[in-house]
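Here it is, the structure, as structure tokens.
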Amino acid sequence: MKPSHSSCEAAPLLPNMAETHYAPLSSAFPFVTSYQTGSSRLPEVSRSTERALREGKLLELVYGIKETVATLSQIPVSIFVTGDSGNGMSSFINALRVIGHDEDASAPTGVVRTTKTRTEYSSSHFPNVVLWDLPGLGATAQTVEDYVEEMKFSTCDLFIIIASEQFSSNHVKLSKIIQSMGKRFYIVWTKLDRDLSTSVLSEVRLLQNIQENIRENLQKEKVKYPPVFLVSSLDPLLYDFPKLRDTLHKDLSNIRCCEPLKTLYGTYEKIVGDKVAVWKQRIANESLKNSLGVRDDDNMGECLKVYRLIFGVDDESVQQVAQSMGTVVMEYKDNMKSQNFYTLRREDWKLRLMTCAIVNAFFRLLRFLPCVCCCLRRLRHKRMLFLVAQDTKNILEKILRDSIFPPQI
């Protein structure tokens, strides 16, 4: 007899799934909104994954999450490139886009300040991203605060502060303002090729000096040290440019997906909690043999298999999930206590105490007192139920993480 699954309503929660030093794109980014994503499919897909979780069908849930991430990946993201005039912002944008300065679509560059209004650019290397080339600071008497207001910093998702030759007070002010807005930002030191060609210091020492100078200036104003990249816009394959690209791709995924998937995880957590509550009630009030479809409700190993099946974390399902996510099954099983009863008992001291030799002997002696035996049996089952539910949450969190950043095999 196969155990039945209960349907429960779920409300979104916001667990601590992905801590960062910076606030997410939105602290209240509801998963099922379509105005952000431009897709009316998301509410439907969200409901289908919730239904799959209630029914213990994790593979169906994985398919839904993948569709969700694919849709979220199309959300437009705005990146502001800013800094002092003459720091090479336009040249950097061209290098980031892997485009020559003389091409028609390139950002104008030159000795004279060419960028007088903010200009947007796109790149096939960063789909659905708008790179904004902002006018440089310092060319007018305009304050940094007025500049921030005029350039509409509040509309930006991620900032790249360009510096060269020196890390000025304007750079520090920009960093402090952006940090106060809770936005992600990088500092990119350009023209490194020129620094290396004119410096008497070794390359290693010069790079250390630049980074230490940036850190010291930020610390004076209590600004948290952001990602810093030392590059040459003349060669986007050297120095920190590859690292910058990789970091940017990851942060774009975080900006688009982190908050919606945190909300979705909260919904999943609620569904798992509701299922636990339903089964606790059944354990307390119903025959365990009938509820679980087992012959011996004291056979903890067999009962554990049933609980894993109820939540969809049985061996076959976990194997299918791992294959679908493009990784080995041990990536998921390594974090599971409930792989088998021996492992579960070893990992959980409460269950180990409930099933130790002394308790088992006591259990056998009190066979003639059904109420006492029944109470102990139910305690064991509730503990197993709780542990399987915890494993389910861990697997769900890993699925969501891996859907944003696929594991490297």
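Numbers here mean position along the shown chain, with the first residue as 1.
In case you wondered, yes, glycine gets a Cβ from its N, Cα and C as well.
What you see is the original sequence, not a version with the noted changes.
Quoted from Swiss-Prot for the published mutagenesis Cys8 to Ala: Does not affect palmitoylation. Here Swiss-Prot flags 75-251 as domain 'IRG-type G', drawing on sequence analysis. As annotated by Swiss-Prot, GTP binding site applies to 84-91, 109-113, 191-193, 232-234, with the evidence given as similarity to another entry. According to Swiss-Prot, the mutagenesis experiment Lys270 to Ala carries the following note: Abolished ubiquitination by the DCX(WDR77) complex. The annotation that Swiss-Prot gives for the mutagenesis experiment Lys275 to Ala reads: Does not affect ubiquitination by the DCX(WDR77) complex. Mutagenesis annotation in Swiss-Prot: Cys356 to Ala, described as No effect on subcellular location; the structure shown retains the original residue. One mutagenesis experiment catalogued in Swiss-Prot, Ile358 to Ala, is accompanied by this note: No effect on subcellular location. Per Swiss-Prot, mutagenesis Val359 to Ala is noted as: No effect on subcellular location. Record note (Swiss-Prot), mutagenesis Phe362 to Glu: Decreased lipid-binding. The unchanged residue is displayed. Quoted from Swiss-Prot, the note on mutagenesis experiment Arg364 to Ala is: No effect on subcellular location. Abolishes Golgi and lysosomal localization; when associated with A-360 or A-367. Quoted from Swiss-Prot, the note on the mutagenesis of Lys398 to Ala is: Does not affect ubiquitination by the DCX(WDR77) complex.
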Please work out which residue of Leu234, Cys356 has the most C-beta neighbours within 10 angstroms of its C-beta, and give that one of the recorded positions.
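That would be Leu234, with the highest Cβ count within 10 Å.
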Inside 10 Å of the Cβ of Asp193 (GTP binding site), count up the other Cβ atoms and send me the figure.
15
Looking only at C-alpha atoms, tell me how far Cys356 (mutagenesis position) is from Leu234 (GTP binding site), rounded to the nearest Å.
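Taking the Cα atoms only, Cys356 (mutagenesis position) lies 69 Å from Leu234 (GTP binding site).
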Going by Cα-Cα distance, pick out whichever of the mutagenesis positions Lys270, Lys275, Lys398 is nearest to Asp84 (GTP binding site).
Lys398
Using a 10 Å cut-off on Cβ-Cβ distances across all protein chains shown, tell me which of the mutagenesis positions (Lys270, Lys275, Lys398) has the largest neighbour count.
Lys275
Mind looking up the mean pLDDT for the domain 'IRG-type G' (75-251) in the predicted model?
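It averages 87.
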Considering only the mutagenesis positions Lys270, Lys275, Lys398, which residue has the minimal Cα-Cα separation from Leu234 (GTP binding site)?
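Closest by Cα: Lys398.
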Which one is closest to Lys270 (mutagenesis position) in space, judged by CA to CA distance, out of the binding-site residues Asn87, Ser90, Asp193?
Ser90
What whole-number Å value do you get for the CA-CA distance of Ser90 (GTP binding site) and Lys398 (mutagenesis position)?
40
According to DSSP, does Asn87 (GTP binding site) sit in a helix, a strand, or coil?
coil
Among the binding-site residues Asn87, Ser90, which residue has the largest number of other Cβ atoms within 10 Å of its own Cβ?
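Result of the Cβ crowding comparison: Asn87.
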Considering only the recorded positions Asn87, Asp193, Lys398, which residue has the minimal Cα-Cα separation from Lys275 (mutagenesis position)?
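That would be Lys398, nearest by Cα distance.
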Taking just the CA atoms, what is the gap between Asp193 (GTP binding site) and Lys398 (mutagenesis position) in Å?
42
